[in-house]
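Worksheet: the structure to be examined is printed underneath.
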Amino acid sequence: MPNPPSFKSHKQNLFNSNNNQHANSVDSFDLHLDDSFDAALDSLQINNNPEPLSKHNTVGDRESFEMRTVDDLDNFSNHSSDSHRKSSNTDTHPLMYDNRLSQDDNFKFTNIASSPPSSSNNIFSKALSYLKVSNTKNWSKFGSPIELSDQHIEREIHPDTTPVYDRNRYVSNELSNAKYNAVTFVPTLLYEQFKFFYNLYFLVVALSQAVPALRIGYLSSYIVPLAFVLTVTMAKEAIDDIQRRRRDRESNNELYHVITRNRSIPSKDLKVGDLIKVHKGDRIPADLVLLQSSEPSGESFIKTDQLDGETDWKLRVACPLTQNLSENDLINRISITASAPEKSIHKFLGKVTYKDSTSNPLSVDNTLWANTVLASSGFCIACVVYTGRDTRQAMNTTTAKVKTGLLELEINSISKILCACVFALSILLVAFAGFHNDDWYIDILRYLILFSTIIPVSLRVNLDLAKSVYAHQIEHDKTIPETIVRTSTIPEDLGRIEYLLSDKTGTLTQNDMQLKKIHLGTVSYTSETLDIVSDYVQSLVSSKNDSLNNSKVALSTTRKDMSFRVRDMILTLAICHNVTPTFEDDELTYQAASPDEIAIVKFTESVGLSLFKRDRHSISLLHEHSGKTLNYEILQVFPFNSDSKRMGIIVRDEQLDEYWFMQKGADTVMSKIVESNDWLEEETGNMAREGLRTLVIGRKKLNKKIYEQFQKEYNDASLSMLNRDQQMSQVITKYLEHDLELLGLTGVEDKLQKDVKSSIELLRNAGIKIWMLTGDKVETARCVSISAKLISRGQYVHTITKVTRPEGAFNQLEYLKINRNACLLIDGESLGMFLKHYEQEFFDVVVHLPTVIACRCTPQQKADVALVIRKMTGKRVCCIGDGGNDVSMIQCADVGVGIVGKEGKQASLAADFSITQFCHLTELLLWHGRNSYKRSAKLAQFVMHRGLIIAICQAVYSICSLFEPIALYQGWLMVGYATCYTMAPVFSLTLDHDIEESLTKIYPELYKELTEGKSLSYKTFFVWVLLSLFQGSVIQLFSQAFTSLLDTDFTRMVAISFTALVVNELIMVALEIYTWNKTMLVTEIATLLFYIVSVPFLGDYFDLGYMTTVNYYAGLLVILLISIFPVWTAKAIYRRLHPPSYAKVQEFATP
């Protein structure tokens, strides 16, 4: 790498205190630091200069940097580890960069956090080694040019200057999902096709015809089949790409009003820093920071179903600092600092600054991500912060892994055997000829070309088209409505599933939550005793206006105490949530990220305390008994996330001027936050055994002084651009999350989905081992497993929980090695221990168990389990789920199934197949999986039989011609045989089925046979090889016997043998059909008629006069009888002696 420019020799040019001189002496250049450079500079500190660079000396709209101790730059590389250690205790300010410089003085640095110093003696040189070169013209006078990139560093945005001066600094916002362009389409597609052995083999065969010594017959005989395959594939790809381009064009040309430019421009032309106005129903064109909303509260709702698959509306709020600013102030007087682009849609760090003095933090609540939709009425004004491939939507769009079905792998193995047969047969025929000339290797090559039909070029096209047929049949099956096939390459794998990994909530259960029980330590209330709770809630308003002792409600001392406790519990439940009431067409609906929260709000409504109004600053509750409202000011909200497993809120009671911190969450985390008690763990277990999802409710009263101290430290932490979440969490823990008053416990019921019990029983009888992987508690998972019939009545459940030591994990396996009929129940902590230390030993045992239930699983553990089962067993694994936490597991499966549920469409969008209910899985596997696998297996073998039989005819003819490699069928005959004369009847096998649909559910054991792969195996393949050898030999030998090999009779022999070949294939298809339908009958008759009609046009190949004689028809009949009758007889006898299971079932079911 070239040496970096010398800063010392040019420091006067770079950092001159006179800004005008600085602007004249330094050409425009950009210094961008990539992620690696940031990491290297994290440990840099300047020993003698606590403030190395500061941003000041503003001249008009231009700002520049002053280097106070410029010589320190030259000393960077000379600092020893000792000097670094001395400076480690010195407070240093982070280097700041500025994006407002003009093009003439655009020198920028990124933030460099203070961290422990590096021990390197030349750390600055190492840091500079990560720099890249971008502007050779402007850096040429400093030595080697340097390129730096702004794409992956923190960015500072000024609406008045960034879109103008930095227009080329950030990526374009033009959307492009097209795979090809006019130049790359043909070469790219040809490469993709010819990397497959099939197509490359036939290309070589076709090209060989350009060599005179290898030329056999007509060039079209070899070019046309390959061209047909490529044309079908290229047409399909072209249509798909044109549709992608059309969708891209529509999105790119959507107009948006840009305030900073005072005109409407297409989405593709938006730049970072543009202020745009978005109206209700508009798609968000880029990642935006919400600055203003037409709602006085600054609130806006967005739909994120196209981003994360969740169907509920998300609340977004405008920055308070900018909500009431004029458009002129928004353009000229604010700046936005945004963190580097990243994938997480739930995380954003930034701040907005007004007049270079007042700042407000920015979080994900202030963002509008690209590809979401503004749902609330009115409009909003937002600033573009990320464009194009830097947006969250683009960064989370990954190219789906191309899945290859097991059947394709098996066919590929068989094709290799066929290829070996071609080589062996070619060498054998030349050997029989005695290698009589010096050009024997040319004869081998000519035989390879003649026998190329053994590897059928049309096999891939037939299978691909068949998959499309299966997908159409699945999507149009009225018994499983709204099913979507997203991956059409693996429908056959639906018939080979041996392991089913399922989520619980929303998959086996309805995800329709109802709060069934609340427990207050000494007493619990259920849905049957809600009237008692309602009575207590009635006293809520009077007890707030007057003291409870003066209340008109006469209560005993015990009931007074209980009234207080119930009141506090219900009031906390009504306040501590993120639910927002919305009105669409005068209908009240609740919007929330979790159905649990909606269930809780509906429960408080049922007992007389309903959510009346909520915005970002306040929440109002309606006391239905008195008609009065209870108003609370929302001071801070701490949303739920999968890491914290809790949510909290700070409110001020406007009537009593009291400050309260309220929190609810999982028992595993809340037990450490609430005051010590002797009942929480026991009651949590009791509720879980009832199948209820539990939440622990607590609260804490704050005095105003403590709250103000918390707010100050929390605000300071929220402005940090380094480890913001960690700093904020530390402040919350310090002031809030300890010694909470334990109010009670809620139990929410999630009912089983329709027909889950019968579906699981069917799948287990079909030989599928079912695992349930859930993030819920052990007791809840156990209860749901029993009710869903995952665990049979009386079946022993071996429980492994809280295993934290490797030796303890190993000892737990001993029992399971002995009792293979037991069910395993394991928690995530123990599972993690096995995955880390005893993966091989653990899965060697548990893959044989009928049922495994894993609780408290993380999304990554779910994915790991799927991957390990696939690796260890080699069996097909199906994963099914409905939530975002199931996506990893679904994508790691051989077959991923997503359920469109109340958690949204994220799992559905990531899956290979999307269904609406778990019970639809039985239809998908037992019926469509069976048909897809058996049909494709038969289709593949028929296509190979079609190629083998014509190759056998060619081999017999070559042997009878004294081992001369002369083509038997040439030109159109070769092309027509594989297309017009046999393709439609053979392909009609994709409509066949060997058993009625209803019987697949009555006898699910039939599915177990499919997993053994008997429909396409080496055994069945060799049966078809022998069949082809017999029929091909009969057709060719008898055709030659009825005519001769003389040139005058050659066309007669070809006429009778080719006709026999075509009719034989049509009859074989008819014999293999189990259930006839109109389409099959039409294809058989139409194909035969087409051949008959085309015969008069084949005078170049046939002796047409001979085809009108009685001898011709007599000979044809004899050939067909000898070719077909023995095969039909053998098949009938075998079926009588060894009837297949489906035949027994079909016969038994037929009245």
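Heads up, the Cβ atoms here are built off N, Cα and C, so glycines get one too.
Keep in mind that this is a model prediction, so the values were computed, not measured.
Noted in Swiss-Prot for the protein shown:
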- Asp503: active site, 4-aspartylphosphate intermediate (ACT_SITE)
- Asp503, Thr505, Asp882, Asp886: Mg(2+) binding site (BINDING)
- 503-505, Glu597, Phe640, Ser642, Lys645, Lys664, 693-694, 774-776, Arg856, Lys862, 885-886: ATP binding site (BINDING)
- Gln193 to Ala: Sensitive to duramycin (phosphatidylethanolamine-binding cytotoxin). Localization to the Golgi apparatus appears normal (MUTAGEN)
- Gln209 to Gly: Sensitive to duramycin (phosphatidylethanolamine-binding cytotoxin) and papuamide A (phosphatidylserine-binding cytotoxin). Localization to the Golgi apparatus appears normal (MUTAGEN)
- Ser221 to Leu: Sensitive to duramycin (phosphatidylethanolamine-binding cytotoxin) (MUTAGEN)
- Tyr222 to Ser or Ala: May enhance substrate loading. Decreases cell population growth; when associated with V-228 and D-237 (MUTAGEN)
- Tyr222 to Ser: Does not appear to affect its physical interaction with ANY1. Increases localization to late Golgi compartments. Decreases cell population growth; when associated with V-228 and D-237 (MUTAGEN)
- Arg247 to Ala or Leu: Sensitive to duramycin (phosphatidylethanolamine-binding cytotoxin) (MUTAGEN)
- Ser452 to Ala or Gln: Sensitive to duramycin (phosphatidylethanolamine-binding cytotoxin) (MUTAGEN)
- Ser452 to Gln: Sensitive to papuamide A (phosphatidylserine-binding cytotoxin). Localization to the Golgi apparatus appears normal (MUTAGEN)
- Thr453 to Ser: Sensitive to papuamide A (MUTAGEN)
- Ser488 to Ala: Localization to the Golgi apparatus appears normal (MUTAGEN)
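Taking the features listed in Swiss-Prot, we show where each one sits on the structure.
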residue: Gln193; record: mutagenesis position; CB count, 10 Å: 19
residue: Gln209; record: mutagenesis position; CB count, 10 Å: 18
residue: Thr453; record: mutagenesis position; CB count, 10 Å: 28
residue: Ser488; record: mutagenesis position; CB count, 10 Å: 16
residue: Asp503; record: active site, 4-aspartylphosphate intermediate; CB count, 10 Å: 29
residue: Thr505; record: Mg(2+) binding site; CB count, 10 Å: 26
residue: Glu597; record: ATP binding site; CB count, 10 Å: 22
residue: Lys645; record: ATP binding site; CB count, 10 Å: 14
residue: Asp776; record: ATP binding site; CB count, 10 Å: 23
residue: Asp882; record: Mg(2+) binding site; CB count, 10 Å: 34
(request) Report the nearest neighbour of Tyr222 (mutagenesis position) in space among the recorded positions Asp503, Glu597, Lys645, Asp776, Asp886, comparing Cα positions. (result) Asp886
(request) Starting from Asp886 (Mg(2+) binding site), work out which of the recorded positions listed here (Gln209, Arg247, Asp503) have their Cα within 10 Å, and give them in sequence order. (result) Asp503
(message) Cα-Cα, whole number of Å: Asp882 (Mg(2+) binding site) versus the residue listed as 'active site, 4-aspartylphosphate intermediate'?
(response) 8
(request) Whole-number Å only: compute the distance from the Cα of the residue listed as 'active site, 4-aspartylphosphate intermediate' to the Cα of Glu597 (ATP binding site). (result) 21
(request) Have a look at the recorded positions Gln193, Gln209, Ser452, Thr505 and say which one has the shortest Cα distance to Asp776 (ATP binding site). (result) Thr505
(request) Would you mind listing, in sequence order, the residues at least six apart from Arg247 (mutagenesis position) in the same chain with a Cβ closer than 8 Å to its Cβ? (result) Asn177
(message) Give me the CA-CA distance between Thr505 (Mg(2+) binding site) and Asn885 (ATP binding site), in Å, as a whole number.
(response) 11
(message) Just to verify: the residue among Ser452, Thr694, Asn885 with the fewest other Cβ atoms within 10 Å, which of the recorded positions is it?
(response) Asn885
(request) Using DSSP reduced to three states, classify Asp882 (Mg(2+) binding site) as helix, strand or coil. (result) coil
(request) Select the closest residue to Glu597 (ATP binding site) from the following mutagenesis positions, measuring between CA atoms: Gln193, Gln209, Thr453. (result) Gln193
(message) To the nearest Å, how far is the Cα of Gln209 (mutagenesis position) from the Cα of Asn885 (ATP binding site)?
(response) 56
(message) Distance check, please: Cα of Lys645 (ATP binding site) against Cα of Ser488 (mutagenesis position), rounded to an integer number of angstrom.
(response) 38
(message) I need the least crowded one of these recorded positions (Tyr222, Asp886), counting other C-beta atoms within 10 angstroms of each C-beta.
(response) Tyr222
(request) Rounded to the nearest Å, what's the C-alpha distance separating Gln193 (mutagenesis position) and Ser452 (mutagenesis position)? Just drop the number here, would you? (result) 18
(request) Calculate the distance in Å between the alpha carbons (Cα) of Thr453 (mutagenesis position) and Asn885 (ATP binding site), and round it to a whole number. (result) 49
(message) In the three-state scheme derived from DSSP, which category covers Thr694 (ATP binding site)?
(response) strand
(request) Return one of helix, strand or coil for Thr453 (mutagenesis position), based on DSSP. (result) helix
